Amino acid sequence: MLILTRRVGETLMIGDEVTVTVLGVKGNQVRIGVNAPKEVSVHREEIYQRIQAEKSQQSSY
């Protein structure tokens, strides 16, 4: 795992088309903004896991 340190307003690049920007830090929460092409799905981990579980349930019918 690559670990990076960024300050508010700083951005990191993932490939050529995805940017992740630190928007703010309040206590133990970090607000980030993600810019990605429409064909790239961006989800919080818990949402992604729920989507995968739903897909798995649908394929088992």
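Note: Cβ is positioned from N, Cα and C throughout, glycine not excepted.
DSSP assigns Leu2 (mutagenesis position) to coil in the three-state reduction, placing it in neither a helix nor a strand. According to Swiss-Prot, the mutagenesis experiment Leu2 to Ala carries the following note: Loss of in vivo repression and activation, 73-fold decreased affinity for RNA, about 75% wild-type protein levels.
Quoted from Swiss-Prot, the note on mutagenesis experiment Leu4 to Ala is: 90% loss of in vivo repression and activation, 60-fold decreased affinity for RNA, about 60% wild-type protein levels. Annotation for Leu4 (mutagenesis position): spatial neighbours Leu12, criterion Cβ-Cβ under 8 Å with sequence separation of six or more.
Here the residue is the original one, but Swiss-Prot notes a mutagenesis experiment at this spot, Arg7 to Ala: 70% loss of in vivo repression and activation, 12-fold decreased affinity for RNA, about 125% wild-type protein levels. Note on Arg7 (mutagenesis position): other Cβ atoms within 10 Å of its Cβ, all shown chains, come to 7.
Experimental mutagenesis is annotated in Swiss-Prot for Val40 to Ala, with the remark: 90% loss of in vivo repression and activation, 67-fold decreased affinity for RNA, about 75% wild-type protein levels. In the shown protein chains, 12 other C-beta atoms lie within 10 A of the C-beta of Val40 (mutagenesis position).
You'll find the Cα of Arg7 (mutagenesis position) roughly 25 Å from the Cα of Val40 (mutagenesis position). It is 21 Å from the Cα atom of Val40 (mutagenesis position) to that of Leu2 (mutagenesis position).
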